[in-house]
Amino acid sequence: MPRVKLGTQGLEVSKLGFGCMGLSGDYNDALPEEQGIAVIKEAFNCGITFFDTSDIYGENGSNEELLGKALKQLPREKIQVGTKFGIHEIGFSGVKAKGTPDYVRSCCEASLKRLDVDYIDLFYIHRIDTTVPIEITMGELKKLVEEGKIKYVGLSEASPDTIRRAHAVHPVTALQIEYSLWTRDIEDEIVPLCRQLGIGIVPYSPIGRGLFAGKAIKESLPENSVLTSHPRFVGENLEKNKQIYYRIEALSQKHGCTPVQLALAWVLHQGEDVVPIPGTTKIKNLHNNVGALKVKLTKEDLKEISDAVPLDEVAGESIHEVIAVTNWKFANTPPLK
């Protein structure tokens, strides 16, 4: 497993991370605790040391608690824990973010307790509170770094202006953002800005919310999956998007790998500073994901793969309408007065 630097502040992680969200049932049924811990331990055995969670995953922070229990069976000092705060409310009416200093601190304390750790390696603002100047939120995070409660600061779904202003208060180590073969809207402005500032990029949903795994193509999704209402997985949109999958499937045969491995390898090849965090509940899928690291792609290969997924042919928005307003395009904050 290759190791890379995220950001310029010294954080070193495995080139492939692991997203823990799905273990607590945010996509399908939650795994029994022992099975969830077994998946995390096997990820570590495969060389993955960078684990991603959030205070909003599972019920009442249960995903952080699960990771915390797994950490008790692993060498803590060899693991980089990334967790997130800032989603204050989530429901049918949408998502409300909160970035006030007292909320920042209380979330950090609660995450430390649930994870049962002395420090958090990477603490992200999960979604941007557009009512609070980002300098205010970052100021409190800077204090938490100085106190040793967190080591590095990250942003998620932040706009270019917010990234610049946050980074001016305290160095931002990583930006977590959706990035995959069929969601590439960060390439024009966000990626160059992160590189200019020395901020690592952590793509979530790097295999297209599972599209390139093929389950939604070859069989019907489980009724309880959140994807059954996702714009890209319903009705005519899914029928159109199946063609994208079939093109990647054909290219994967040429490269002697699975469609998932090709889609993930494409993301991994976007730069040393790009560390995707795919998640899964199954050991065999975990091994399949790790296998993407063996797929070597040339510049010509990367272009051919990109061209097989013309963005104007992708049917449906990348996120549910109710949470679209929390996307990076709407994540500016008021000026500091």
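Glycine too: its Cβ is placed from the backbone N, Cα and C atoms.
Quick caveat, the model's predicted, so the values are computed rather than measured.
Experimental mutagenesis is annotated in Swiss-Prot for Asp52 to Ala, with the remark: 99% loss of activity. Over all protein chains present, the Cβ of Asp52 (mutagenesis position) has 27 other Cβ atoms lying within 10 Å. According to its DSSP assignment, Asp52 (mutagenesis position) is in a strand.
Annotation of the mutagenesis experiment Tyr57 to Ala in Swiss-Prot: 99% loss of activity.
Among the features that Swiss-Prot reports, active site, proton donor is placed at Tyr57, with the record citing a curator's inference. Over all protein chains present, the Cβ of Tyr57 (mutagenesis position) has 25 other Cβ atoms lying within 10 Å. In three-state terms derived from DSSP, Tyr57 (mutagenesis position) belongs to neither a helical nor a strand segment and is classed as coil.
Taking the Cβ of Lys84 (mutagenesis position) as reference, residues of its chain lying under 8 Å away and at least six apart in sequence are, in sequence order, Thr53, Ser54, Asp55, Ile56, Phe123, Tyr124, Ile125, His126, Gly154, Ser156, Gln176. Classification of Lys84 (mutagenesis position) by DSSP places it within a strand. Here Swiss-Prot describes Lys84 to Ala as a published mutagenesis experiment; the accompanying note says: Total loss of activity.
In Swiss-Prot, the entry for mutagenesis His126 to Ala states: 98% loss of activity. The structure shown retains the original residue.
For the recorded site, His126 (mutagenesis position), the DSSP three-state label reads coil. Residues or ranges marked as substrate binding site in Swiss-Prot: His126.
Sequence annotations record features per position, and here Swiss-Prot assigns NADP(+) binding site to Ser205, Pro206, Ile207, Gly208, Arg209, Gly210, Leu211, Phe212, Ala213, Gly214 based on similarity to another entry. Using a 10 Å radius centred on the Cβ of Ser205 (NADP(+) binding site) and all shown protein chains, the other Cβ atoms total 21.
A straight line from the CA of Tyr57 (mutagenesis position) to the CA of Ile207 (NADP(+) binding site) spans 20 Å. Looking only at the recorded positions His126, Arg209, the densest Cβ neighbourhood within 10 Å occurs at His126. Taking Cβ-Cβ distances under 8 Å and a sequence separation of 6 or more, the neighbours of Leu211 (NADP(+) binding site) in its chain are Trp182, Ile217, Arg232, Phe233, Asn241, Ile244, Tyr245. Around the Cβ of Ile207 (NADP(+) binding site), the number of neighbouring Cβ atoms within 10 Å comes to 29.
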